[in-house]
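What Swiss-Prot records for Thr18, Asp38, Leu46, Gly61, His63, Val242, Arg327, Arg447, Gly456, Asn457, Gln458, Ser461 is FAD binding site, and it gives experimental evidence as the kind of evidence. Per Swiss-Prot, the feature UDP-alpha-D-galactose binding site maps to 61-62, Tyr104, Gln107, Met159, 162-163, Trp167, Arg182, Asn207, Tyr317, Arg327, Tyr419, Tyr453, Asn457; the stated evidence is experimental evidence. What Swiss-Prot lists as NADPH binding site is His68, Arg91, Ser93, Tyr104, Asn203, Trp315, Tyr317, Tyr419, Arg447, Asn457, His460. Annotation source Swiss-Prot lists NADH binding site at His68, Arg91, Ser93, Tyr419, Arg447, Asn457, citing experimental evidence. Quoted from Swiss-Prot for the published mutagenesis Phe66 to Ala: Lowers the catalytic efficiency. While the structure shown retains the original residue, Swiss-Prot records the mutagenesis experiment Arg182 to Ala with this note: Lowers the UDP-galactopyranose binding. Under mutagenesis, Swiss-Prot gives Arg327 to Ala with this note: Abolishes the catalytic activity. Record note (Swiss-Prot), mutagenesis Arg447 to Ala: Lowers the catalytic efficiency by a factor of 2000. The unchanged residue is displayed.
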Amino acid sequence: MTHPDISVDVLVIGAGPTGLGAAKRLNQIDGPSWMIVDSNETPGGLASTDVTPEGFLYDVGGHVIFSHYKYFDDCLDEALPKEDDWYTHQRISYVRCQGQWVPYPFQNNISMLPKEEQVKCIDGMIDAALEARVANTKPKTFDEWIVRMMGTGIADLFMRPYNFKVWAVPTTKMQCAWLGERVAAPNLKAVTTNVILGKTAGNWGPNATFRFPARGGTGGIWIAVANTLPKEKTRFGEKGKVTKVNANNKTVTLQDGTTIGYKKLVSTMAVDFLAEAMNDQELVGLTKQLFYSSTHVIGVGVRGSRPERIGDKCWLYFPEDNCPFYRATIFSNYSPYNQPEASKKLPTMQLADGSRPQSTEAKEGPYWSIMLEVSESSMKPVNQETILADCIQGLVNTEMLKPTDEIVSTYHRRFDHGYPTPTLEREGALTQILPKLQDKDIWSRGRFGSWRYEVGNQDHSFMLGVEAVDNIVNGAVELTLNYPDFVNGRQNTERRLVDGAQVFAKSKAQ
């Protein structure tokens, strides 16, 4: 057997949040030799940011930085240490329903709806509350969970149509163990009180406040984190593209023919791609049981000041079929640097109603922007040719844009692997796939590496990498991967970027 060109103790494939988490921890421990490779020149993976020619920024989806982990905060604060690197926002979100903006969470604010809809919703909630008292089995599907928690009124008005738009899979085909803290259970007494008094209920959930980077979008965070790693241990771009993983002799082949030998492998590529790269037919067969949806990210840059009807809304949910998108993010509200300066002159491309502008002469701003997400799967196809126009029409239909609004920039990008779907078959497949890989010294981790949506946010993904390294180096239990509800229900403060061992090492060196 020929020797590999490069040999390391731990090889990390992928420089998204998970791979960077693994690399940060390896660099901190300063024990095993390591290297990180990625086929993109720019690190960030699914948490990167694009810039349109006109100067509008769009994240690859509706990212916000909410953290369950002190270690994650430490790493971000180290990468972007200045106060003016960040903006902090209150979560202000609404559901568009029956021509109204209903504050989120929808199920706590049905007092905003027309009276007959209120009756249907409360009727269903009373039935659900009575059922819950006598139920002695857990719900088997997401659909059963919805009906049991909220009743058929809210299920039909919001939860079923909205979740089909998000997941591109019917709720009857999804399991419900993933839910944890992600959906607010309604309080029947509070809802009834609010309906009678005509009140609305306030913020709920983990992202009630969140911070967002001032410059460079979400992608700017991960570029900054990657910049804290030693350059000689990174290999990004074409020269870092993995074409083959030979699990038997523990080598990875890159596109330029370079081979890297490893003792342990942390792979953050989608596990279905990993199985293909390994040419392991048994694993390929098992990964076929995993379902995912694709995500279309659509951006629309608009001339003018942000209208009052939009105000300081952050993100908005759309369960109805008068628009293709399930979520809109007012991306210009997150940072003034997410769009061009008002003094920049841009021509009008079209009006929101699709008509041509009277003049195509470049004019000054100011500008604001909307980012939209549309899901796609075999069960919910999307027409690529018309999706942008359909979304702009949807913005007019939902009164997000006026027909005469001037559009100065558009953006559309499709991400094949967008959401790892928590289908009924998921755990049966994962509980075979992940241990089989681990037996071969491969830790497959990340949003699509370990395929668990409930630990697929940026903070979770980062910690999946950190914890994989701790497991490799000293056998520590991977809490995030194995106990999602546990980590999501507490402040995880035990692990820090500067720990005791490093403090002692520093004092010795002095």
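Glycine is treated like the rest: Cβ placed from N, Cα and C.
This is the original sequence, none of the listed changes applied.
Shown here: features listed in Swiss-Prot, placed on the structure.
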residue : record                             : DSSP class
Leu46   : FAD binding site                   : helix
Phe66   : mutagenesis position               : coil
Arg91   : NADH binding site                  : coil
Tyr104  : UDP-alpha-D-galactose binding site : coil
Met159  : UDP-alpha-D-galactose binding site : helix
Arg327  : mutagenesis position               : strand
Gly456  : FAD binding site                   : coil
Hey, what's the Cβ neighbour count for His68 (NADPH binding site) at 10 Å?
20
Out of Leu46, Phe66, Ser93, Arg327, Gly456, the recorded positions in the record, which is closest to Met159 (UDP-alpha-D-galactose binding site) when you go by Cα distance?
Arg327
Taking DSSP as the reference, which of helix, strand or coil describes Tyr419 (UDP-alpha-D-galactose binding site)?
strand
Which has the fewest other CB atoms in a 10 Å radius around its CB: Thr18, Ser93, the listed binding-site residues?
Ser93
Among His68, Arg91, Gly456, His460, which are recorded as binding-site residues, the nearest neighbour of Asn163 (UDP-alpha-D-galactose binding site) by Cα:
Gly456
Quick one: of Arg447, Gly456, Gln458, which recorded positions lie within 10 angstroms of Tyr419 (UDP-alpha-D-galactose binding site), measuring between C-alpha atoms? Sequence order, please.
Arg447, Gly456
What's the number of neighbouring CB atoms sitting within 10 A of the CB on Arg327 (mutagenesis position)?
19
Rounded to a whole number, how many Å is the Cα of Ser93 (NADPH binding site) away from the Cα of Gly456 (FAD binding site)?
21
Taking the Cβ of Met159 (UDP-alpha-D-galactose binding site) as centre, how many other Cβ atoms lie within 10 Å?
25
Please give me the recorded positions out of Leu46, Tyr104, Arg327 that lie within 10 Å of His460 (NADPH binding site), comparing Cα atoms only.
none
When DSSP states are folded down to helix, strand and coil, where does Arg447 (mutagenesis position) land?
coil
To the nearest whole angstrom, what is the C-alpha distance linking Arg91 (NADH binding site) and Gln458 (FAD binding site)?
17
